[in-house]
Amino acid sequence: MQGLLILSVLLGAALGKEDFVGHQVLRITAADEAEVQTVKELEDLEHLQLDFWRGPGQPGSPIDVRVPFPSLQAVKVFLEAHGIRYRIMIEDVQSLLDEEQEQMFASQSRARSTNTFNYATYHTLDEIYDFMDLLVAEHPQLVSKLQIGRSYEGRPIYVLKFSTGGSNRPAIWIDLGIHSREWITQATGVWFAKKFTEDYGQDPSFTAILDSMDIFLEIVTNPDGFAFTHSQNRLWRKTRSVTSSSLCVGVDANRNWDAGFGKAGASSSPCSETYHGKYANSEVEVKSIVDFVKDHGNFKAFLSIHSYSQLLLYPYGYTTQSIPDKTELNQVAKSAVEALKSLYGTSYKYGSIITTIYQASGGSIDWSYNQGIKYSFTFELRDTGRYGFLLPASQIIPTAQETWLGVLTIMEHTLNNLY
């Protein structure tokens, strides 16, 4: 096994992958609003090249930041000088990446069917796209593959449609991996796709849903970014579009929707991880979904699955104004997190985006809700920060299983409350 690790490290170096040796993830606890604002000042210091995994929000809420080795001393001195508490969550980011690569290397095999596909390891874009083709070939009466667009770099953007027939039926949308480094989401999407085919005709609740509604599943919403996380930079978040006025690449695709676009909760700096882009829907990965959802016209639920933090969120993120359906969505969220917790005891918080975490503008579920899709929710999957975006592959199946119970709860409510 040690030999595999050495091989994977050497391979990464040979391929020119970005190195994170000595980088640490710090958990900062801002006790009051003044300390939150002080941390935001730190966030604005671009020369430190900080990567906020969980940004500043409510006082007392965890703030997780990856600090490059050359910036560690400066950041720690800054925090200590302001009396702001912090602790080290990840001692060395590269060591986790090496373990992840070793596990993937050891698990490599070409699946000949979806039954032999390894759901307990992370997969590349090509492997996931091959899986889609296998699934469609095995279940042609239930599953079809739609191409809804092409990414900035020209990759096909695929959606799996699960349907038992009929035209323009009420539908449920699920997307995963809009932030490319959140690998647990794409892996969960693959598991979901297989689960749909297994449970139809076997599980009465899911069968009732698919007998009346269609489900559209976008497993890799940001294919360029996802491919880049495998080839160059495991922690890449954004799209890969080029902004003519900047050397920095990419847009935060979950700040690019036409819902409070450009307001507080996104950045106008192309070098920021939360850069909103030049205009709403500038990213083809976003525009493809917008056009598809609008053209369809009969979506009743819109679920966007992210990681991490163990949260179930509903609109709004860009304004403190409560949505008209707050009472109902809050109850649905409560029921969903209770169902999710019932399997492994994983606890989720729930509420509106802006009151539960922080202000975020230009988000997908704010847009979908404003389009009249009442049941709009965002999941933030495991964990709460021990591994962050580098969740071990051993947690893929448990995460997918428990998340499925929450998703199924929302689907059932949608079916029973069609509007």
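Cβ coordinates come from backbone N, Cα and C, glycine included.
Where a substitution is noted, the model still shows the residue that was there originally.
Under the heading domain 'Peptidase M14', Swiss-Prot lists 121-414, citing sequence analysis as support.
Swiss-Prot lists His179, Ser180, Arg181, Glu182, Arg237, Asn254, Arg255, Ser307, Tyr308, Tyr358 with the feature substrate binding site. Cβ-based neighbour count (10 Å, all protein chains) for His179 (substrate binding site) stands at 23. Following the DSSP three-state reduction, the secondary structure of His179 (substrate binding site) is coil.
What Swiss-Prot lists as Zn(2+) binding site is His179, Glu182, His306, and the listing cites experimental evidence. Listed in sequence order, His306, Ser307, Tyr308, Leu381, Phe389 are the same-chain residues at least 6 apart in sequence whose CB falls under 8 Å from the CB of Glu182 (Zn(2+) binding site).
Using a 10 Å radius centred on the Cβ of Ile289 (variant position) and all shown protein chains, the other Cβ atoms total 29. In Swiss-Prot, a published natural variant is listed as Ile289 to Val, annotated In allelic variant.
Within the same chain, no residue at least 6 positions away from Glu338 (variant position) has a Cβ under 8 Å from its Cβ. A natural variant is reported in Swiss-Prot for this position, Glu338 to Ala, and the note states: In allelic variant.
Using a 10 Å radius centred on the Cβ of Glu380 (active site, proton donor/acceptor) and all shown protein chains, the other Cβ atoms total 22. The active site, proton donor/acceptor annotation in Swiss-Prot covers Glu380.
Around Leu415 (variant position), a 10 Å sphere centred on its CB holds 19 further CB atoms from the protein chains shown. While the structure shown retains the original residue, Swiss-Prot records the natural variant Leu415 to Val with this note: In allelic variant.
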* Could you check which of the recorded positions (Ile289, Glu380, Leu415) sits closest to Arg237 (substrate binding site), going Cα to Cα? => Glu380
* To do: Given the recorded positions Ile289, Glu380, Leu415, state which is nearest to His179 (substrate binding site) when distance is taken between Cα atoms.
  => Glu380
* Please report how many Å separate the Cα atom of Arg255 (substrate binding site) from that of Glu380 (active site, proton donor/acceptor), as a whole number. => 16
* To do: Determine, to the nearest whole angstrom, how far the Cα atom of Glu380 (active site, proton donor/acceptor) is from the Cα atom of Arg181 (substrate binding site).
  => 13
* To do: Whole-number Å only: compute the distance from the Cα of Leu415 (variant position) to the Cα of Arg181 (substrate binding site).
  => 32
* To do: List the Cα distance (Å, whole number) between Arg181 (substrate binding site) and Ile289 (variant position).
  => 20
* Provide the three-state secondary structure of Arg237 (substrate binding site) computed with DSSP. => coil
